[in-house]
Amino acid sequence: MKSFLLIALVLFFLFVSYASAKNKCQLPSDVGKGKASFTRYYYNEEGGKCETFIYGGVGGNSNNFLTKEDCCRECAQGSC
C-alpha cells in the first residue's frame, strides 16, 4: 500500500510538472517592464520553434529562456 501511494505521488508530480511546462510554452513573449536589453528566447507556438526577443530585465512571464537549448528542451519536443 505504501509503495502504491509513493508511485501515485510521483506520477502526480510528473503530471503537474509536465502541465506546467506545457502552459509556460503557450505564453506569448513578454518584454517585461525594465529598461534593459537582454537577448532571450521564447517558444513561438504558432511557428513551433524557439525564437529570440529582447527582454527588459524585470517582470515578464515564464516563457523566457537564457539559451535556445533551454527553450528547446522545455518546449520544442525535440524539433528545434
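Yeah, the Cβs are placed from backbone N, Cα and C, and that goes for glycine too.
The shown structure was predicted, so the numbers you read here are calculated from the model rather than taken from an experiment.
For 25-75, the entry in Swiss-Prot reads domain 'BPTI/Kunitz inhibitor'.
Secondary structure at LYS33 (mutagenesis position), taken from DSSP and collapsed to helix, strand or coil, is coil. Just so you know, the Cβ of LYS33 (mutagenesis position) picks up 10 other Cβ atoms within 10 Å once every protein chain is counted. Experimental mutagenesis is annotated in Swiss-Prot for LYS33 to Ala, with the remark: 1.8-fold decrease in trypsin inhibitory activity.
Among the mutagenesis entries in Swiss-Prot is GLY34 to Phe, noted as: 1.6-fold decrease in trypsin inhibitory activity. Every protein chain considered, the tally of other Cβ atoms within 10 Å of the Cβ of GLY34 (mutagenesis position) stands at 13.
Other Cβ atoms within 10 Å of the Cβ of LYS35 (mutagenesis position), summed over all protein chains shown, number 8. Quoted from Swiss-Prot for the published mutagenesis LYS35 to Ala: Loss of trypsin inhibitory activity.
According to Swiss-Prot, the mutagenesis experiment ALA36 to Phe carries the following note: 400-fold decrease in trypsin inhibitory activity.
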Tally of DSSP helical, extended and coil residues in the domain 'BPTI/Kunitz inhibitor' (25-75): 9 helix, 15 strand, 27 coil
